[in-house]
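K.L.:
Sharing the record's features from Swiss-Prot:
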- Cys119, Cys122, Cys124, Cys130: [2Fe-2S] cluster binding site (BINDING)
- 11-79: domain 'HTH merR-type' (DOMAIN)
- Arg20 to Cys: In soxR102; constitutively activated allele (VARIANT)
Amino acid sequence: MEKKLPRIKALLTPGEVAKRSGVAVSALHFYESKGLITSIRNSGNQRRYKRDVLRYVAIIKIAQRIGIPLATIGEAFGVLPEGHTLSAKEWKQLSSQWREELDRRIHTLVALRDELDGCIGCGCLSRSDCPLRNPGDRLGEEGTGARLLEDEQN
């Protein structure tokens, strides 16, 4: 006897998307308010999502995890046709746009880690070796904050 596969629903409720994607329903509404995802309304005016929203939510979660702002995610999604299901090739192109920003952040974090034990050019002059690294607070003339680290970021 042949087993029938369960029918896959074309449209999902917000609760189903939330459960499957691991985000709160309120997050889905927020993403929608920012134009990152779209829903349709049924006859009872309830939101329904196409299944491809699961991929978009997964991309949003990954991008947020690596520190990509929602505005940047929105810009990347903005070039795609509405309701378009993202292919693996398109995901690769999309993620490559964020690679440079991610590399910059990694470089900054490595520099911060490596400088934690040394002077960061903050102008405090409280460490015994600050007069050697920052005599007379010369870095203060360049601006405020941790000048040695901030200069590396720019």
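Backbone N, Cα and C atoms are what each Cβ position is placed from, and that goes for glycine too.
Substitutions noted, but not modelled.
Give me the structural setting of these features: burial, nearby parts and distances.
P.N.:
On the 0 to 100 pLDDT scale, the domain 'HTH merR-type' (11-79) averages 93 in this prediction.
The Cβ of Arg20 (variant position) has 14 other Cβ atoms within 10 Å, all protein chains considered.
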